[in-house]
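Undergrad: Let me begin by handing over the structure; questions about it come next.
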Amino acid sequence: MLLFVLTCLLAVFPAISTKSPIFGPEEVNSVEGNSVSITCYYPPTSVNRHTRKYWCRQGARGGCITLISSEGYVSSKYAGRANLTNFPENGTFVVNIAQLSQDDSGRYKCGLGINSRGLSFDVSLEVSQGPGLLNDTKVYTVDLGRTVTINCPFKTENAQKRKSLYKQIGLYPVLVIDSSGYVNPNYTGRIRLDIQGTGQLLFSVVINQLRLSDAGQYLCQAGDDSNSNKKNADLQVLKPEPELVYEDLRGSVTFHCALGPEVANVAKFLCRQSSGENCDVVVNTLGKRAPAFEGRILLNPQDKDGSFSVVITGLRKEDAGRYLCGAHSDGQLQEGSPIQAWQLFVNEESTIPRSPTVVKGVAGGSVAVLCPYNRKESKSIKYWCLWEGAQNGRCPLLVDSEGWVKAQYEGRLSLLEEPGNGTFTVILNQLTSRDAGFYWCLTNGDTLWRTTVEIKIIEGEPNLKVPGNVTAVLGETLKVPCHFPCKFSSYEKYWCKWNNTGCQALPSQDEGPSKAFVNCDENSRLVSLTLNLVTRADEGWYWCGVKQGHFYGETAAVYVAVEERKAAGSRDVSLAKADAAPDEKVLDSGFREIENKAIQDPRLFAEEKAVADTRDQADGSRASVDSGSSEEQGGSSRALVSTLVPLGLVLAVGAVAVGVARARHRKNVDRVSIRSYRTDISMSDFENSREFGANDNMGASSITQETSLGGKEEFVATTESTTETKEPKKAKRSSKEEAEMAYKDFLLQSSTVAAEAQDGPQEA
């Protein structure tokens, strides 16, 4: 069962497993006695350049008999009239066959290696019989859409007689044109009859925009009687043999179209043939363009001789097929339009490396575009242009590798070369919605390496955070921060100064984690650029960015202006709201950064200072009042103490006597209630002790802690322990013992109060 399934899969998908990169003409047409030249293309790898090339004829049973090969073999049928030439530098080989006969018609293969392998291409050769020539018959062979001139001689006696041209249709001749002014409706607007001067015995019929239906036998005639002069002509209208074009996937192709000066002022077009005779317009000079080619096609201005060219970049597999260029007032293929044909094959075994065709960036952010070029042309000039779709399309240059940058892109566009790497990088930052579009990577060398990339502007915020334009003071030190989120933790981080030829790297300082990002502040970084003793030369654009090896990532730009020193002191420029949350805007600098910590709102500083000033003023007022009245209070306090102390002693003695009496009265009261009373007092004291800073459970706190992360205030409350502290057991005491202890405490307190009363007036 499994074998059956595999067999079915191989039968359904043969093209996938046997797809060949060999390419040649699908059809070749010629006539007996002529010769043909057949070109076959192959990927120019080292193995392919040196392997065997062959031309073989397919048999009825599926075999393919070799007729000629690159190893010197020539079949007897081809002896003396055929050869095979290999062009390894171009990845092509050519088979030339002369002295064609109808026996040469058939199905052939051109290929590499062994005949039975899949590295081959099928070619159909059709050899037609030559025209049946009559006496004095002239043969005209002209391509479709072109112009033919049929010359008709006559004798002197017929110089003044009627001149005419007939076409043989079936058994009867049909008048096409004559000297009296008649024109057959099928030739209206594209035929004329010219009679030469009286000294020449010749008239000519010119037919423009030849159609396939124009082919056939014609008869020129001067005069209508038996003495008339007649001349036979055979007109063959040929479909143009397509020129083979073999290009790499992701590469570029150019179609050069030369239609002649007679159509110099007629609308031009390029179309691709689909099913049957339909030819869908790819681009024309009337402004039409197929959506599939948006952003990657240009129709170059036409010359006075009617020639023009069409460039297509970023080739795709689906671009392969037959293309026609032509001229017609409608801007599309019509019968009789002069045309040229190409057969485009897109080689999927491309030498052009893959690179992103779409790059996305956010407003205010940046993009880095990788552009491949031919390694053999490392010294070529590199360009980057913006594709514009108006009319025929154009691509004005924005930057090149020789230091030219378009004025409106200064400070935010740079072309960086990587010698020997086969790529160059274009960085564009400070993005706006107007930067969305298609861009082309070019060199002044190999035109096949033109590539296209589309830049899309999407919603979001830039990943790198820098201040806006900052101002430095001459002779002072400037410090500019750049905040990198954690996603770039493994990237190389850098600062550089922009100029027309690139961005010169500058030393920078890693100041540890950045607090501008709340999700992974330990992996985020703050990297600062420091300019010591600022001079006028330090003014300009500075970039901070990330890269991995030769691949550049995001960048952010800061413009540094330089001004004279001000009399009111210097100013330290740093990132305002540097540690703000990612969804907050980064303001221009003007606030001091303190030890890479979160910058607080300046208004908070002002409020705190105002409160502090108010407190200082209040404390000062109290101090002055206390010092001014201290002397008056000293005298009155002595008299008051001398009066109150004896009274207090009397009251204390009375209280003790009452306490002793009550204690004796409660002698037989249950001691459990007394113990409970003491326990209540002890727990109350325990709770009150916290007001003075005591905390028995050091692992728990009832205080709510406040933490500032990323400029946002986040409050984290710790959980207080619910475990109660048990009161330790104490020894039981009688009521008498308690009364005696209370009396001793009273005597000690009375002695202390008396001592303070005596010492107080002396110190005052």
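Cβ coordinates are placed from backbone N, Cα and C, and glycine is handled just like the others.
What Swiss-Prot lists as domain 'Ig-like V-type 1' is 19-120. If you look up Swiss-Prot, you'll see 145-237 marked as domain 'Ig-like V-type 2'. What Swiss-Prot lists as domain 'Ig-like V-type 4' is 364-458. Feature annotation from Swiss-Prot assigns domain 'Ig-like V-type 5' to 462-561. Looking at Swiss-Prot, the entry for mutagenesis of Val47 to Asn says: Disrupts the interaction with pentameric IgM; when associated with S-49. For the published mutagenesis Arg49 to Ser, Swiss-Prot gives the following note: Disrupts the interaction with pentameric IgM; when associated with N-47. For the mutagenesis experiment Arg117 to Asn, the note given by Swiss-Prot reads: Disrupts the interaction with pentameric IgM; when associated with T-119. Annotation of the mutagenesis experiment Leu119 to Thr in Swiss-Prot: Disrupts the interaction with pentameric IgM; when associated with N-117.
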Undergrad: According to DSSP, does Leu119 (mutagenesis position) sit in a helix, a strand, or coil?
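TA: DSSP assigns Leu119 (mutagenesis position) to coil.
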Undergrad: Kindly state the mean pLDDT of the domain 'Ig-like V-type 1' (19-120) in the predicted structure.
TA: 91
Undergrad: Pick from Val47, Leu119: which of these mutagenesis positions has the biggest number of other Cβ atoms within 10 Å of its Cβ?
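TA: Most Cβ neighbours within 10 Å: Leu119.
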Undergrad: Please report the three-state DSSP label of Arg49 (mutagenesis position).
TA: helix
Undergrad: Quick check on the mutagenesis positions Arg49, Arg117: which one has the highest count of other Cβ atoms within 10 Å of its Cβ?
TA: Arg49
Undergrad: Using DSSP, what is the helix/strand/coil residue split across the domain 'Ig-like V-type 2' (145-237)?
TA: 9 helix, 48 strand, 36 coil
Undergrad: Would you kindly give the Cα-Cα distance separating Arg49 (mutagenesis position) and Leu119 (mutagenesis position), rounded to the nearest Å?
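TA: Pair distance, Cα basis, whole Å: 13 Å.
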Undergrad: Any idea what the Cα distance is from Val47 (mutagenesis position) over to Arg117 (mutagenesis position), rounded to a whole Å?
TA: 15
Undergrad: Fill in the CA-CA distance, Arg49 (mutagenesis position) to Arg117 (mutagenesis position), as an integer in Å.
TA: 17
